[in-house]
Amino acid sequence: MNQIHKFFCNMTQCSQGGAGELPTVKEKTCKLSFSPFVVGASLLLGGPIAFATPLSGTQELHFSEDNYEKLLTPVDGLSPLGAGEDGMDAWYITSSNPSHASRTKLRINSDIMISAGHGGAGDNNDGNSCGGNGGDSITGSDLSIINQGMILGGSGGSGADHNGDGGEAVTGDNLFIINGEIISGGHGGDSYSDSDGGNGGDAVTGVNLPIINKGTISGGNGGNNYGEGDGGNGGDAITGSSLSVINKGTFAGGNGGAAYGYGYDGYGGNAITGDNLSVINNGAILGGNGGHWGDAINGSNMTIANSGYIISGKEDDGTQNVAGNAIHITGGNNSLILHEGSVITGDVQVNNSSILKIINNDYTGTTPTIEGDLCAGDCTTVSLSGNKFTVSGDVSFGENSSLNLAGISSLEASGNMSFGNNVKVEAIINNWAQKDYKLLSADKGITGFSVSNISIINPLLTTGAIDYTKSYISDQNKLIYGLSWNDTDGDSHGEFNLKENAELTVSTILADNLSHHNINSWDGKSLTKSGEGTLILAEKNTYSGFTNINAGILKMGTVEAMTRTAGVIVNKGATLNFSGMNQTVNTLLNSGTVLINNINAPFLPDPVIVTGNMTLEKNGHVILNNSSSNVGQTYVQKGNWHGKGGILSLGAVLGNDNSKTDRLEIAGHASGITYVAVTNEGGSGDKTLEGVQIISTDSSDKNAFIQKGRIVAGSYDYRLKQGTVSGLNTNKWYLTSQMDNQESKQMSNQESTQMSSRRASSQLVSSLNLGEGSIHTWRPEAGSYIANLIAMNTMFSPSLYDRHGSTIVDPTTGQLSETTMWIRTVGGHNEHNLADRQLKTTANRMVYQIGGDILKTNFTDHDGLHVGIMGAYGYQDSKTHNKYTSYSSRGTVSGYTAGLYSSWFQDEKERTGLYMDAWLQYSWFNNTVKGDGLTGEKYSSKGITGALEAGYIYPTIRWTAHNNIDNALYLNPQVQITRHGVKANDYIEHNGTMVTSSGGNNIQAKLGLRTSLISQSCIDKETLRKFEPFLEVNWKWSSKQYGVIMNGMSNHQIGNRNVIELKTGVGGRLADNLSIWGNVSQQLGNNSYRDTQGILGVKYTF
């Protein structure tokens, strides 16, 4: 291909220009611009080129609203017959739909060549010695052109006195061009006198031109001069403004015409010229060859993204040889983005007062960024970011210009680097290897530059802090950027002050600086970490001073990162992160935080060994449980451990003795006081025997480790103790869920005096020495869940008399008085124990209920049926206390109910004899449980409860007392069956414990006798005012015991299966339409079960 191309270039002046080989690129093959002579040459070589039958003369095409697409055909008869006349244009296109340019399409198929007329040659005999200009091939605007053939501008005619210029291939505004083959400007005509050769035509010109090119777009070649004049200039491949180019093919400027006499060769054309340009190049963009080389890209306000070839034109053999540019910035604000595969050959020229931002995203480093020079004029601004930027030639900056370096960018030249007056260099350094880093370098020297010209901006540095970096000039050809730590000129220091969220990795060895001059009061061997950012030590440093962590994070990036340090001091609020790597600290004074590894880092299978002594100050914290999924990590302190009230945090999956847990191993002696906080990471809890080991020491003081806060799993409370349950291994510390009977009694007896504060409780629990006959400690939250379950099922469970009070019947006339609306208030107090014999619960409740009859009917002349509705609000607050651990938990229930009731009396008038009562209601509640030191839990519950009651009212005797008070005595045996169906769904606590209620659908039976006395004074005989005191004795039996299952371990209320209830009260009518009633009841059961309740009710008759 390249040999054929070379043949055509020599024989026919190839439109891409350039003797010699074109670059071979992927999807970037050179396309040839054919003149009619080229077509003939192709036929001679056997090329299968065929064209459709042409039209004749200049053609005009108009796109109407209904005509959106047209196939163009060739046009003939465009070249003039007369000497020196201009060639005719091929197509004029107009459109009625400028807003639909993308829909107004011209198609040129692969068998079509659209060529304008060629200019006529001059003829002295005809009186016209000048050659004519070539015509334009397509002229129009607001179009889409899809080319799979050839579009050629007309060539200029040759002349003795003057020659013709080549025509343009496509000209117009608002053109969207998709080119798959060839678009070429016409060639200039040759000159045979002292007149210059004709100029080549441009391939594409216009404004607002989006172009997608997969073929070849090239300017026409300039005409040769065979006399004493200059060669003609090559045309541009594309020129205009607001150009948007996507190139996977080739753009080429036309070659300048050769001067074979005493003149100069013509200028090579530019590949792309214009203002407001956007270029995405994955092909080749080539300047034209000539006496003055053409630019590959020339313009202003450009954005160029390159992963292909951008190459300036090359010299011809003429007497004038002026280098062109690969990229020529003529003004405005410009960007050059370099991707992998980018090749720029030729100079990059930035005119005065222009701006160029270069982003180098090519990290292969295989070739220089520019094969040429970088020349920036006066008052220019050049910004570099990304990878280093290399230039094979010279670099120059004019007066008052600026060079900005960002990230890890640098500028390196193989030639000279020169700076004019008042040039400013600004470097913004985010992160680098901290070894001496070349910001600027030039193999042949840097001139016009000093350190005063540079401004270093360190975006990681805390505002106002002393910079840990410094820049200096080395050997007159390098600007070096490095750490102040290594400075030998008196400004050295060892402080790294990083702002919040900043992270700096030091990848060079920090050794003692023996040549420091103490200007900054630095000892030359100590490291100080300040500021809220993170400093990472990635090498095995050898400095011998102290490591002071005043703020932020000091993180290890390798093992033994500070092995020779005299000691490490972690101040309050600061963090030392070992990153899971073994370290030597000699001494570690921790008033801040020490992390075994990064938060949420993967599990560490090997222990982290820290050599040196640990002092854990009051504000200090050592964290082994850096992630909830990393339980089982081990921290080894290869030295002594002294606690001054700091905290050690571990994780554990708590169960039996074989539970998986983080561990602290101390090779030396443990002394002082260290508080231990253990987080259960999903363990179900279980009964332990000897305990779960979490800490081991070579030797240990008593109470060197004290439990902080509660340690819970499932239904169990764990505690920290020294040694095993059997009293062995007192140099080790264990978690246990059990306590022996003797000391549980001691705990219970001393609870009121020795457990007055939580700290005293923790110390006592931690110091217990267990023996045989131990018991396992239960969490008090179990009692709160049970108390809530009891309340939600029982607080809305009235009997007939609780709901209606007494039925008032006149003792003389037997007349019945009743109401249709009632309100009652209930207050109660409950105390019960749980089956574990550790937990005791007390609860207080209030209920506000309202109801009334909505229907009254009868089946016979004597009976009566009443139907009513009722609703209520209730609230309970409970507290459960463990007498052994002194931990408590509080529960609350708050909810509503709504339902129906129905009562039937055998004798509606007398209200004696048999009666039946039933009710059914739906209840819903919000519940909470909050244990000491634990996150509060919230859950809901709902369900249906109902009851059926029957009784017989028997009047035994009536009499009038000596004070004229009429009395009637009634006996009322009664029975009630209640089904409690309110329940909560299974609930998972914040600590992972699964909570399930038990004892649901409980059936409660009540059997009892009620005795009442209705009395009316003689002074009230004309009124309805009367009173009824009563006394009830009931036996209550429950089919189930309310309980809870926590991670498979169950506990339940005791004492409520068989309960005796005593109830007494009085009811009466205060006025004809107002009655009140009230009673007090006391329930007693086994195991200290008791429930006290009072009711006050009001009835109103309408």
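Backbone N, Cα and C atoms are what each Cβ position is placed from, and that goes for glycine too.
Remember, it's a predicted structure, so these values are computed and weren't measured experimentally.
Here the residue is the original one, but Swiss-Prot notes a mutagenesis experiment at this spot, GLY40 to Glu: Disrupts targeting to outer membrane.
As a published mutagenesis entry, LEU44 to Arg appears in Swiss-Prot alongside the note: Disrupts targeting to outer membrane.
One mutagenesis experiment named in Swiss-Prot is LEU45 to Arg, and its note says Disrupts targeting to outer membrane.
Where Swiss-Prot documents THR53 to Ile as a natural variant, the accompanying text is: In plasmid pINV_F6_M1382.
When Cβ atoms from all protein chains are considered, those within 10 Å of VAL279 (variant position) total 26, not counting its own. Swiss-Prot gives this note for the natural variant VAL279 to Ile: In plasmid pINV_F6_M1382.
Counting only same-chain residues six or more apart in sequence, the Cβ atoms lying under 8 angstroms from the Cβ of ALA667 (variant position) belong to VAL636, GLN637, LYS638, GLY639, ASP698. Listed in Swiss-Prot is the natural variant ALA667 to Thr, annotated as follows: In plasmid pINV_F6_M1382.
For the naturally occurring variant VAL725 to Ala, Swiss-Prot gives the following note: In plasmid pWR100 and plasmid pWR501. In the three-state DSSP classification, VAL725 (variant position) falls within coil. Neighbour count (other Cβ atoms within 10 Å of the Cβ, all protein chains): 22 for VAL725 (variant position).
Under the heading domain 'Autotransporter', Swiss-Prot lists 814-1102.
The predicted model assigns the domain 'Autotransporter' (814-1102) a mean pLDDT of 91. Looking at VAL725 (variant position) and VAL279 (variant position), their Cα atoms lie 79 Å from each other. When secondary structure is read from DSSP and collapsed to three states, VAL279 (variant position) falls in the strand class.
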